[in-house]
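Inspection log for the structure reproduced underneath, given as C-alpha cells.
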Amino acid sequence: MARVTLVLRYAARSDRGLVRANNEDSVYAGARLLALADGMGGHAAGEVASQLVIAALAHLDDDEPGGDLLAKLDAAVRAGNSAIAAQVEMEPDLEGMGTTLTAILFAGNRLGLVHIGDSRGYLLRDGELTQITKDDTFVQTLVDEGRITPEEAHSHPQRSLIMRALTGHEVEPTLTMREARAGDRYLLCSDGLSDPVSDETILEALQIPEVAESAHRLIELALRGGGPDNVTVVVADVVDYDYGQTQPILAGAVSGDDDQLTLPNTAAGRASAISQRKEIVKRVPPQADTFSRPRWSGRRLAFVVALVTVLMTAGLLIGRAIIRSNYYVADYAGSVSIMRGIQGSLLGMSLHQPYLMGCLSPRNELSQISYGQSGGPLDCHLMKLEDLRPPERAQVRAGLPAGTLDDAIGQLRELAANSLLPPCPAPRATSPPGRPAPPTTSETTEPNVTSSPASPSPTTSAPAPTGTTPAIPTSASPAAPASPPTPWPVTSSPTMAALPPPPPQPGIDCRAAA
C-alpha cells in the first residue's frame, strides 16, 4: 500500500475593519507554517510587535522541519519576544506594545501548536467545529470559575482584557502536539472575527469547499458584524495530494499592503467609507458647443441647494448624537480616563474628549470625577496609567472597546479591582547623621591580671621609699602613657547584617500610594 503524503492547501486574508485607523494584525501562511499575530499598543506599536514575532517564526517554513516541533516553536517564540524587548530598549516610546500569537508547524501527519493571547485556533473535522486554543483573557477566567457562561462571555464588556501576551517580558506560551488527518480544516483567526461572529456562523463559512472563498466569506461576515477591530484569518486544509502549495502568503501589517474588501452596506460600512474617501478632481476640457449645456432655473437650483443643506445638517446632527453617546476607557495625559466620543479625528478636529477620570481613595476605593475637577485639590489619587500592570496598561493605551457610559464605568471598576499594581511600601527609617549604628558583636573577655584585686603585683605591695625623691608609680608615666593591659584571648563572633532588597520601583512593580 502506497504511503499517503499529507500536505497543506491554504489561504489567508486580513482587513483593517471599519473602526480602526490601521491594521495591527500580521499573518504568515506557508507549506509548513501557519502563524497569526494580533498586535496591541496603539499607534504603530502593535504593528511593530506583530511583525517582529512573525519575522522570528518565518524561518520555520522550510522544506522538512522534522525533529522536535514544539522545541522549534518555543525557540522561535522566545526569539520574537526578545526582539520586542530589544526594540523597546531602542525606542522607549514603544513600551507597552505586545502581540498575541497562534501558530501551527506542520510535518506530515503531526503538527505542533503554540498559543498565547486571545487569537484562536479551530479544527473542523467530520463536520464538527472545535476550538483548539484557550483564550488568555480575564473573561475566560470567569468562565473557568463558573461565574459566567460562554454565551455571556461572548458579549462581556471586558472580553478584550488579555492576561498573557508577548510584550518583551518573560512569559510561557502554551505548546501542544496534535495529529493531522486528511480532510481536516484548520482556522486561525484574530478576535476581530471571533468577537462579532458566532461559532455557528463561522462553521457555515468553513463548510465552503474552496479555502480562498471560505476565508473571503469569514472576513465579509466580520465586516457585516460591524468590523469593530482588525480581522485576520488563515484557512488551511490537510489533503493527501503529492504536491501542496509552496508559495507563502503574507497579509496584514507584515505585508505592507492595506487589503480592504468592498465595504458592506451597513451603518458602520458607510461611516468607514466616509472617513476613507479621497476626492479626485478631474480636469474636463471646455466643450466647443457651450450653447448645448442645460440651464437650470433659479427655483430648481434653490431647491437643490436647500435639500443638500438639510441633508448635511441632518447628517451632522445624527453623527454628533452618535459620537456624544459613545464612551470608552483610554489613557489621557497619563491618567486612566473615560473618553466621550470615538477615537480619531476628522478634518483635523478631535472626535473625543475626556469625560470622567478614575480616582482612588487612601482605602483604594474608586470614584469618578469630572475632568474639570482634576485640576483642583482632591482627597483621592488620580488613577494613573503607570498604576496598572503592563498587559492592562497596553490595553488602556490602545483604548478599550467602546460602549455606553455604564459600560465604560464598569471597565474602570474592573481595572481598579483586578489590574492595579500593589501599593509601594513606605520608605524605611534611616539613622540620624553623625550617629552610626554600633556593630553587632558577641564577645567573651577575661579581665587582665593587673586589674584583679585577688592577685596584687609584687611591685605595688612594697612600701614606698622615704626621702626627698618623690615616688614614681610603676603603672603610669607622665611622659609616655602606659600601653593598655594585654587581655586574655578574646572570642569574637561578628554578625553581618544582610543587605536590604532593592526598593520597589513605582510604575514597574508597585504604584504610588493614594
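Each residue, glycine too, has its Cβ placed from N, Cα and C.
In the shown protein chains, 31 other C-beta atoms lie within 10 A of the C-beta of Asp38 (mutagenesis position). Here Swiss-Prot flags Asp38, Gly39 as Mn(2+) 1 binding site.
For the recorded site, Asp191 (Mn(2+) 2 binding site), the DSSP three-state label reads helix. Here Swiss-Prot flags Asp38, Asp191, Asp229 as Mn(2+) 2 binding site.
Neighbours of Ser160 (mutagenesis position), defined as other CB atoms within 10 A of its CB across all chains, total 21. Feature annotation from Swiss-Prot assigns Mn(2+) 3 binding site to Asp118, Ser160, Asp191.
The domain 'PPM-type phosphatase' annotation in Swiss-Prot covers 9-238.
Under its mutagenesis annotations, Swiss-Prot gives Thr5 to Ala the following note: No change in activity. For Thr5 (mutagenesis position), other Cβ atoms within 10 Å of its Cβ number 14.
Listed in sequence order, Asp229, Asn230 are the same-chain residues at least 6 apart in sequence whose CB falls under 8 Å from the CB of Arg20 (mutagenesis position). Experimental mutagenesis is annotated in Swiss-Prot for Arg20 to Gly, with the remark: 60% loss of phosphatase activity.
Experimental mutagenesis is annotated in Swiss-Prot for Asp38 to Gly, with the remark: 90% loss of phosphatase activity.
DSSP assigns Asp118 (mutagenesis position) to coil in the three-state reduction, outside any helix or strand. A mutagenesis experiment is reported in Swiss-Prot for this position, Asp118 to Asn, and the note states: Decreases affinity for Mn3 by 4-fold, no effect on hydrolysis of p-nitrophenyl phosphate.
For Thr141 to Glu, Swiss-Prot lists a mutagenesis experiment annotated as follows: No change in activity. Under a cutoff of 8 A between CB atoms, and with a sequence separation of 6+ in the same chain, the neighbours of Thr141 (mutagenesis position) are Met163.
Per Swiss-Prot, mutagenesis Ser160 to Ala is noted as: No change in affinity for Mn3, no effect on hydrolysis of p-nitrophenyl phosphate.
Here the residue is the original one, while Swiss-Prot reports the published mutagenesis Asp229 to Gly with the comment 90% loss of phosphatase activity. Classification of Asp229 (mutagenesis position) by DSSP places it in coil, neither helical nor stranded.
DSSP assigns Thr5 (mutagenesis position) to coil in the three-state reduction, placing it in neither a helix nor a strand. Neighbouring residues of the recorded Mn(2+) 2 site, listed in sequence order and excluding Asp38, Asp191, Asp229, comprise Asp25, Thr100, Asp118, Ser119, Ser160, Ser190, Gly192, Leu193, Ser194, Asp195, Asn230, Val231, Thr232 (Cβ within 8 Å of the Cβ centroid). There are 25 other Cβ atoms within 10 Å of the Cβ belonging to Asp191 (Mn(2+) 2 binding site). Asp38 (mutagenesis position) and Asp191 (Mn(2+) 2 binding site) have their C-alpha atoms 8 Å apart, to the nearest angstrom. The two recorded residues Thr5 (mutagenesis position) and Ser160 (mutagenesis position) have their Cα atoms spaced 40 Å from each other. Sequence-ordered, the extra residues of this chain that approach the Mn(2+) 3 site, with Cβ no more than 8 Å from the Cβ center of Asp118, Ser160, Asp191, are Asp38, Thr100, Gly117, Ser119, Asp135, Thr137, Arg159, Ile162, Ser190, Ser194, Asp195, Asp229. For Gly39 (Mn(2+) 1 binding site), the same-chain residues that are 6 or more apart in sequence and have a Cβ closer than 8 Å to its Cβ are Glu24, Asp25, Ser26, Ala45, Gly46, Glu47, Val48, Ala49, Ser50, Gln51, Met97, Gly98, Thr99, Ala253.
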